[in-house]
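The following features are taken from Swiss-Prot:
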{"type": "ACT_SITE", "residues": "Asp47", "note": "active site, proton acceptor"}
{"type": "ACT_SITE", "residues": "Asp48", "note": "active site, proton acceptor"}
{"type": "ACT_SITE", "residues": "Glu440", "note": "active site"}
{"type": "BINDING", "residues": "Arg23, Arg43, Tyr177, Tyr179, Glu222, Arg242, Arg389", "note": "substrate binding site"}
{"type": "MUTAGEN", "residues": "Arg5 to Ala", "note": "Impairs mitochondrial targeting"}
Amino acid sequence: MGVPRTPSRTVLFERERTGLTYRVPSLLPVPPGPTLLAFVEQRLSPDDSHAHRLVLRRGTLAGGSVRWGALHVLGTAALAEHRSMNPCPVHDAGTGTVFLFFIAVLGHTPEAVQIATGRNAARLCCVASRDAGLSWGSARDLTEEAIGGAVQDWATFAVGPGHGVQLPSGRLLVPAYTYRVDRRECFGKICRTSPHSFAFYSDDHGRTWRCGGLVPNLRSGECQLAAVDGGQAGSFLYCNARSPLGSRVQALSTDEGTSFLPAERVASLPETAWGCQGSIVGFPAPAPNRPRDDSWSVGPGSPLQPPLLGPGVHEPPEEAAVDPRGGQVPGGPFSRLQPRGDGPRQPGPRPGVSGDVGSWTLALPMPFAAPPQSPTWLLYSHPVGRRARLHMGIRLSQSPLDPRSWTEPWVIYEGPSGYSDLASIGPAPEGGLVFACLYESGARTSYDEISFCTFSLREVLENVPASPKPPNLGDKPRGCCWPS
């Protein structure tokens, strides 16, 4: 392998002399074309408490390049006396609707203050577009509908940031996290909180939304999701999350995000000091690399079939899964993945919205051996620096269920870097796929500008180191309150 190539980039948003700053990028391709929607926060200063509103630029693919339109302020994506933060869009292929989720935070209340006091100031909101981002409807406050009374036990919460996903069953998923209040003193003063990733979901094309169970064990925060076909190991919803533990955390769901199995640390994905948001995107492995094993099934008597609308997910059976204690659990393509035969099974907890509901999850055959290469691969973007947010890197996993499978990074930008979002935007001329990355960058700080670049799967394979090399995680775990 020669000297790694650095993709050319386009600066889409740049800090202004007045102090106006653009942060927290989110990228969504909308077919046909696709049209690219680049969302960011517009802030009065780089500080979280000075977030102001959400803005958008639309891009169209033309002749192998992207032509970008002017900046558009999303005036309806707001609640009175609140600041709009954390853009997280998801596209419903069935209706063509884009749902832009965000949180609306009262006044200038910082997240750290909410965590310290145990008093949530955030609302769950979304706006919708049916014309690929040209126009947007009014804001919906979904807090009561999606979270309900459980929000009383949350010090704060947020969505994404980044992008949501849709499964072939039709389920829409929006990644999220909360700081759950684990203990209070008798006079109402907060005693202890813990961060947990989870997902909001809709099974009716976005008409109604519900809250899935929390990742139950390790501290996990800002996260993204991908559907993963693990070959012999089955199909899962994969969650990759920021953590104060010195490395990223991953968790799997067998029921489309209704609940998550216990998480594990990913030593091959080190965090920067205090952590940083990162992005993942799943995609079908190149055809010669797709293993097949007919000894696995999706439901009784049904062989594992190639993906229909995306890798790793299949149409759900009609009947509900049965709890061995006599109840039923929500259906979905992930909830019935079982090996044929009577292999050993280990039951695991399925926390509800508050993490302590007496419910369950279908267990995986444990331990399982992830194949050397799986039918779904993952890309991951995150700053490479350990002490500071420096050098945007791209890593590849050809076996996502194995936390040791990540490559060393291909650095696509040298310099201060921060939050990012990845997307698969179409086929490459030489075969394979083209990906896009929207990321924070700058000459002096990571919030000087928001840059956009594209690269192909072939370029990833040519530029990432050939084999993963787990880093030394000598850093002590950090506290559970992080700067964004």
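Numbering starts at 1 and runs along the chain as displayed.
Note that Cβ sites are derived from N, Cα and C of the backbone, with glycine treated the same way.
No substitution from the list is modelled in this structure, which keeps its original residues.
Quantities reported herein were computed from a predicted structural model and do not represent experimental measurements.
In this view, Arg23 (substrate binding site) is surrounded by 23 other Cβ atoms within 10 Å of its Cβ, with every protein chain counted. Maximum intra-site Cα distance, substrate binding residues Arg23, Arg43, Tyr177, Tyr179, Glu222, Arg242, Arg389: 24 Å.
Glu440 (active site) carries a strand DSSP state (E or B). In this structure, of the recorded positions Arg5, Arg43, Arg389, the smallest number of CB atoms within 10 A of the CB marks Arg5.
Remark: of the recorded positions Asp48, Glu222, Glu440, the most isolated position is Asp48 (fewest other Cβ atoms within 10 Å of its Cβ). Taking Cα separation as the measure, Arg23 (substrate binding site) is nearest to Glu440 of the recorded positions Arg5, Asp47, Asp48, Glu440. It is 33 Å from the Cα atom of Arg43 (substrate binding site) to that of Arg5 (mutagenesis position).
Spacing of Arg5 (mutagenesis position) relative to Glu440 (active site) is 19 Å (Cα to Cα, whole number). DSSP assigns Asp48 (active site, proton acceptor) to a helical segment in the three-state reduction.
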